[in-house]
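Here is the structure we will look at.
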Amino acid sequence: MTKSYSESGLMGEPQPQGPPSWTDECLSSQDEEHEADKKEDELEAMNAEEDSLRNGGEEEEEDEDLEEEEEEEEEEEDQKPKRRGPKKKKMTKARLERFKLRRMKANARERNRMHGLNAALDNLRKVVPCYSKTQKLSKIETLRLAKNYIWALSEILRSGKSPDLVSFVQTLCKGLSQPTTNLVAGCLQLNPRTFLPEQNPDMPPHLPTASASFPVHPYSYQSPGLPSPPYGTMDSSHVFHVKPPPHAYSAALEPFFESPLTDCTSPSFDGPLSPPLSINGNFSFKHEPSAEFEKNYAFTMHYPAATLAGPQSHGSIFSSGAAAPRCEIPIDNIMSFDSHSHHERVMSAQLNAIFHD
């Protein structure tokens, strides 16, 4: 009889080992691959760390370099301002010539403009009521006087009445300097102290002004509708020949004469004038007597200038007593000669009173 497998004792006895099977080979190969992959990963990680360290150092160096460059640029900007706009081109000969030509044209335009302005101001100085052969008004004074003159004329046209000379001059001299005011007053034959009392606080208040002592009469000029002399249409030297009517001072001179004064008929303009005389600030002009007047009124007696100074000079004239000749001056003839000014008439009245005493 045959033995069974269990009985043969195979279960208890070790079996001899045979050659490795294909599964073992597969497992061993997989383990090797895993180990190789791990090594490669470790190498890659080490290389990556080394690369990162290297790159980090380079980046830090680059950052430091950039910071240093920025600091240097900021320092340069602080030292030198940054120029804006187009860069300066190189100056060539052609550009220099064009530049000089443009500059010459601009200078010529400015010169012509100033010449035209000065010519217009000269024409304006001839029109405004202020004339002087020795003094020239400044530009600002000329413009101010012209503005006041236009304002005064517009007020006259608006009111339609003949203006008062004092108020007219006050309007003209508003805002002007004292020298210009004196020139305007001299051209209109007025004393600036009479119509500008507020500028002279030392002037006594009891002294009357020109408008209070002598009635102001408007002058009659050839130009109709204008209250001031026609400075633009007439020669400036003729302005000073204009005289007020003789009856303007008759009320003030009547106490010096025995009979009332009569009006004198004479032309509005007289002959040539001698240089002006200044009496108490008033501008008056001495007329040169003609040859006929010298023949008709030739005085044979010559009196010293001190005879008009005071009463102590009277003895030198009348020292001979009753034997001295009495000289009477024909007042009517003198008053009929209209070339005498106000102060000359007063002097003749005083002489007549002395001779009649």
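From the backbone N, Cα and C atoms, a Cβ is placed for every residue, glycine too.
If you look for the noted substitutions, you won't find them, since the model keeps the original residues.
Positions annotated as domain 'bHLH' by Swiss-Prot: 101-153. Confidence annotation: the domain 'bHLH' (101-153) carries a mean pLDDT of 90 in the model.
What Swiss-Prot notes for the published mutagenesis of SER162 to Ala is this: Reduces weakly phosphorylation. Reduces strongly phosphorylation; when associated with A-259 and A-266.
For SER259 to Ala, Swiss-Prot lists a mutagenesis experiment annotated as follows: Reduces weakly phosphorylation. Reduces strongly phosphorylation; when associated with A-162 and A-266. Reduces transactivation on the insulin promoter in glucose-stimulated insulinoma cells; when associated with A-266 and A-274.
One mutagenesis experiment catalogued in Swiss-Prot, SER266 to Ala, is accompanied by this note: Reduces weakly phosphorylation. Reduces strongly phosphorylation; when associated with A-162 and A-259. Reduces transactivation on the insulin promoter in glucose-stimulated insulinoma cells; when associated with A-259 and A-274.
Looking at Swiss-Prot, the entry for mutagenesis of SER274 to Ala says: Strongly reduces phosphorylation. Reduces transactivation on the insulin promoter in glucose-stimulated insulinoma cells; when associated with A-259 and A-266.
Among the mutagenesis entries in Swiss-Prot is ILE279 to Val, noted as: Promotes the formation of differentiated late retinal amacrine cells.
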Problem set entry | Within the domain 'bHLH' (101-153), residues counted as helix, strand or coil by DSSP | 42 helix, 0 strand, 11 coil
Exercise. Near SER162 (mutagenesis position), how many other Cβ atoms are within 10 Å of its Cβ?
Worked result: 11
